[in-house]
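Remarks on the structure that follows.
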Amino acid sequence: MKRGYGETWDPPPKPLPASRSGEGPSMADKKKADDDNNNSNMDDELLAVLGYKVRSSEMAEVAQKLEQLEMVLSNDDVGSTVLNDSVHYNPSDLSNWVESMLSELNNPASSDLDTTRSCVDRSEYDLRAIPGLSAFPKEEEVFDEEASSKRIRLGSWCESSDESTRSVVLVDSQETGVRLVHALVACAEAIHQENLNLADALVKRVGTLAGSQAGAMGKVATYFAQALARRIYRDYTAETDVCAAVNPSFEEVLEMHFYESCPYLKFAHFTANQAILEAVTTARRVHVIDLGLNQGMQWPALMQALALRPGGPPSFRLTGIGPPQTENSDSLQQLGWKLAQFAQNMGVEFEFKGLAAESLSDLEPEMFETRPESETLVVNSVFELHRLLARSGSIEKLLNTVKAIKPSIVTVVEQEANHNGIVFLDRFNEALHYYSSLFDSLEDSYSLPSQDRVMSEVYLGRQILNVVAAEGSDRVERHETAAQWRIRMKSAGFDPIHLGSSAFKQASMLLSLYATGDGYRVEENDGCLMIGWQTRPLITTSAWKLA
């Protein structure tokens, strides 16, 4: 008969044959015994981390009991009153669960007195029974004993037929989600402990569970499972990152879909632009250095705001940094030409210069051709600084360059997460919570076109792959929190600029216009503005000036 979750089980190993008189067991016999013990221990460990209270050596006995149970259930003489209201707890404890059902079915007379019987083992079947507590805060481990017990009801789900009564087991999606999360964390723990055999078995289990889990949880688990598999098999380098290898501009295309699908990038651009506008209120010439131009989506809105300024718009000079171009492409200049057309329509005097750089740490002050006597200088970075943390000294080199050109304001937008820790398991747990919130917010945007949603998920999935599977200089998605960036910026000689209540109110208004889900939140925290989903902040905008 079928086993739980479609798995099959081998009977316990047979005893070794007795050795001949005067002879000890052969080396082959010893090796076979060791292999059997190792396999048995491996199965026991896998069953434990997946929440089943049974050993592989007990599976033959459990299978025999299940066959007896099937024979009893197929008997039409079994009174329906025994089945209808029976409640059995803890099916993860296979042996006791089957034993309790057989015991009740073999004593149907007692059901007249109490139609609800239970076999309860509360110590092992809640979330604490499965390894991976680090995925859940300890203060949330409060359970109502009656409400939290998992039940399988027989009778109401069993339909009699002329042939036999068949039991249908319905798997609760919430319980599957819990098992999925715990299997993910258990796999990460196995990798952390360098138990790659167990990790390999668990990542396959995650793939099976993820395939049966609908919604955001199933999607994010699939990306994490792929990343864990790449780490287990050591199959990740910058060269094997398929999306980047196909075309460096592919990520820019993905980012455009992410921009359209949710308010995070809109919030980033809007709040940074608000800080810039307040810093250049009286300036007649504005020079913005964008450390990551991408598709230039941030700047039309700023030019439009400058065009509406009383007394006429200032001149606007934009220096955009981008990756090195291919031989037959000059996308930076093409983008500059499009922005120039837009500026002309707005009546804004515009000048553009594109700079190609392998790394932002390669930039030197003289490359920017600043005009301090006549221009107000602005430096802008959206999701760029964290990439420099992959190489020692790179972020310090860039910040020293920025400091040397003496900007009036530096605007910084970064992910509000700590994915730069040296301990893999901590980084994994943080990433699992962070990206689960992002995927959940995408799933809640019910009016989102399917193409935008899918491409946005790919955009985030690439980040998950890098955070989990990569190491060394290949791991560039090294996000840090606002508190961590505050320490870095202050040590480099910058002081924070408080983003005031006006920016907060306008950001909240923007959110009401563009956000399709009702779980988005804007908050002000220590002079920074944050956007998040439900109670979790996800993106932070901050502004800085020379100390």
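Each residue, glycine too, has its Cβ placed from N, Cα and C.
Original residues throughout; no substitutions modelled.
Swiss-Prot gives this note for the published mutagenesis Tyr52 to Ala or Glu: Resistant to GA-mediated degradation.
For the mutagenesis of Tyr52 to Phe, Swiss-Prot gives this note: No effect on GA-mediated degradation. The structure shown keeps the original residue.
Per Swiss-Prot, mutagenesis Ser57 to Asp is noted as: No effect on GA-mediated degradation.
Experimental mutagenesis is annotated in Swiss-Prot for Ser86 to Asp, with the remark: No effect on GA-mediated degradation.
Tyr89 to Ala or Glu appears in Swiss-Prot as a published mutagenesis result, with the remark: Resistant to GA-mediated degradation.
The domain 'GRAS' feature in Swiss-Prot is assigned to 171-545. Computed over the domain 'GRAS' (171-545), the whole-number mean pLDDT of the model equals 92.
Listed in Swiss-Prot is the mutagenesis experiment Tyr223 to Ala or Glu, annotated as follows: Resistant to GA-mediated degradation. Less than 8 angstroms from the CB of Tyr223 (mutagenesis position) sit Tyr435, Glu457, Leu460, Gly461, Ile464, Leu465, each of them six or more residues away in the same chain.
Tyr259 (mutagenesis position) falls within a helical segment according to DSSP. Among the mutagenesis experiments that Swiss-Prot reports, Tyr259 to Ala is described with the note: Partially resistant to GA-mediated degradation.
Residues within less than 8 Å, Cβ to Cβ, of Thr271 (mutagenesis position) and separated from it by at least 6 positions along the same chain comprise Val413, Leu499, Ala503, Ala507, Leu529, Thr541. DSSP gives Thr271 (mutagenesis position) a helix state. Among the mutagenesis entries in Swiss-Prot is Thr271 to Glu, noted as: Null mutant; resistant to GA-mediated degradation.
Here Swiss-Prot notes a mutagenesis experiment, Thr271 to Cys, with the remark: Partially resistant to GA-mediated degradation.
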Cβ-Cβ distance under 8 Å to Tyr259 (mutagenesis position), same chain, at least six residues away: Leu265, Lys266, Met297
Collapsed DSSP category at Tyr223 (mutagenesis position): helix
